[in-house]
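Swiss-Prot lists GLU47 to Ala among its mutagenesis entries, and the accompanying note reads: Fully reconstitutes RNase P activity. In Swiss-Prot, a mutagenesis experiment is listed as GLU73 to Ala, annotated with the note 40% reconstituted RNase P activity. Swiss-Prot gives this note for the published mutagenesis ARG75 to Ala: 40% reconstituted RNase P activity. According to Swiss-Prot, the experimentally introduced change LYS90 to Ala is described as follows: 10% reconstituted RNase P activity. For PHE95 to Ala, Swiss-Prot lists a mutagenesis experiment annotated as follows: 75% reconstituted RNase P activity. Looking at Swiss-Prot, you'll find the mutagenesis ARG115 to Ala noted as follows: 75% reconstituted RNase P activity. For the published mutagenesis LYS121 to Ala, Swiss-Prot gives the following note: 90% reconstituted RNase P activity. Looking at Swiss-Prot, you'll find the mutagenesis LYS122 to Ala noted as follows: Fully reconstitutes RNase P activity.
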Amino acid sequence: MRRNSKERKNRATRRSQGSYQEIIGRTWIFRGAHRGRVTRRNIIWHELIGLRVRIVGSTHPAFVGIEGYVIDETRNMLVIAGDRIWKVPKDVCIFEFEADDGTKIKIPGERLVGRPEMRLKKRWKKW
């Protein structure tokens, strides 16, 4: 799209701005030093991007069995890169995250709904 003789990105609504396709196959970029601090008690407040995840239950049967790395998180969705890119709603799934030490943490998606920065401020009952 040209405007004032300058090339600009197409900012049309409902169009993806970032192409995640170039990320597939490059899982090494997700192995950061922060991954070792995830525990069963703090996963609700922790950064989910970069964690390995698998969907173990869902009200939609096509989502069950999806696995890969979380590459983006919005208020209601997780973007998971595995053999392809999946955009999965949080509230209908049960997720199983893998910590760096190999422990598997199962958590219902209803607990994860909300913007990541707002989840830090929210008070939770004992988890």
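Counting starts with 1 at the first residue shown.
From the backbone N, Cα and C atoms, a Cβ is placed for every residue, glycine too.
Don't expect the noted substitutions in this model, because it carries the original residues.
Measuring Cα to Cα from ARG75 (mutagenesis position), none of the mutagenesis positions GLU47, PHE95, LYS121 fall within 10 Å. Across the fold, the C-alpha of GLU73 (mutagenesis position) and the C-alpha of PHE95 (mutagenesis position) stand 14 Å from each other. For the mutagenesis positions given as ARG115, LYS121, the lowest number of other CB atoms within 10 Å of the residue's CB is seen at LYS121. For LYS121 (mutagenesis position) paired with PHE95 (mutagenesis position), the C-alpha to C-alpha distance reads 22 Å. Note: the CA-CA distance between ARG115 (mutagenesis position) and GLU47 (mutagenesis position) rounds to 11 Å. According to DSSP, LYS121 (mutagenesis position) is assigned to a helical segment. Comparing GLU47 (mutagenesis position) with PHE95 (mutagenesis position), their Cα atoms are 15 Å apart once rounded.
A strand conformation is recorded for GLU73 (mutagenesis position) in the three-state DSSP classification. The 10 Å shell around the Cβ of ARG75 (mutagenesis position) contains 11 further Cβ atoms across the protein chains shown. Taken residue by residue with DSSP, ARG115 (mutagenesis position) is part of neither helix nor strand, so it is coil. The most densely surrounded of the mutagenesis positions GLU47, GLU73, LYS90, PHE95 is PHE95 (count of other Cβ atoms within 10 A of its Cβ).
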